[in-house]
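As recorded in Swiss-Prot:
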- 2-142: domain 'Globin' (DOMAIN)
- Val30 to Leu: In alpha-2 (VARIANT)
- His59: O2 binding site (BINDING)
- His88: heme b binding site (BINDING)
Amino acid sequence: MVLSPADKTNIKTAWEKIGSHGGEYGAEAVERMFLGFPTTKTYFPHFDFTHGSEQIKAHGKKVSEALTKAVGHLDDLPGALSTLSDLHAHKLRVDPVNFKLLSHCLLVTLANHHPSEFTPAVHASLDKFLANVSTVLTSKYR
């Protein structure tokens, strides 16, 4: 999906509001994914899945940092996420559907924390952005 100039503005504005809460929101989204979609836990056999575990916080921070990098490279997501795509496709072998599940959980988390800013237009822009990130992350599976 092509991101319009309005989408890019919505994404950057929304991400600025996330700011220093990125790691916290990332961890909340990861925890929400594990609770809502328990099969996703199979990729993390060494994790402590209790609320607020350090492993969930650390992975949430990684997710947030990767998305922050992607927001900074909206015109070159494949270049910005190439290493991460290789990791997930060749080493971790994560089922591509899990990216969609995490994206959904992230949208729910952001809507929960920023309800007044999470307008239909912002929701649509973030959804397109996360779909594009998912597409890039799964592009090397083929």
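Glycine is no exception: its Cβ is also placed from the backbone N, Cα and C atoms.
These numbers come from a predicted model, not from an experiment.
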Just jot down the residues in the same chain as His88 (heme b binding site), at least 6 apart in sequence, with C-beta under 8 A of its C-beta; none if empty. Val94, Leu137, Thr138
Summed over the domain 'Globin' (2-142), the DSSP helix, strand and coil counts are 110 helix, 0 strand, 31 coil
Would you mind reading off the Cα separation of the residue listed as 'O2 binding site' from Val30 (variant position), to the nearest angstrom? 8
Suppose we draw a 10 Å sphere around the Cβ of Val30 (variant position). How many other Cβ atoms does it contain, all chains included? 27
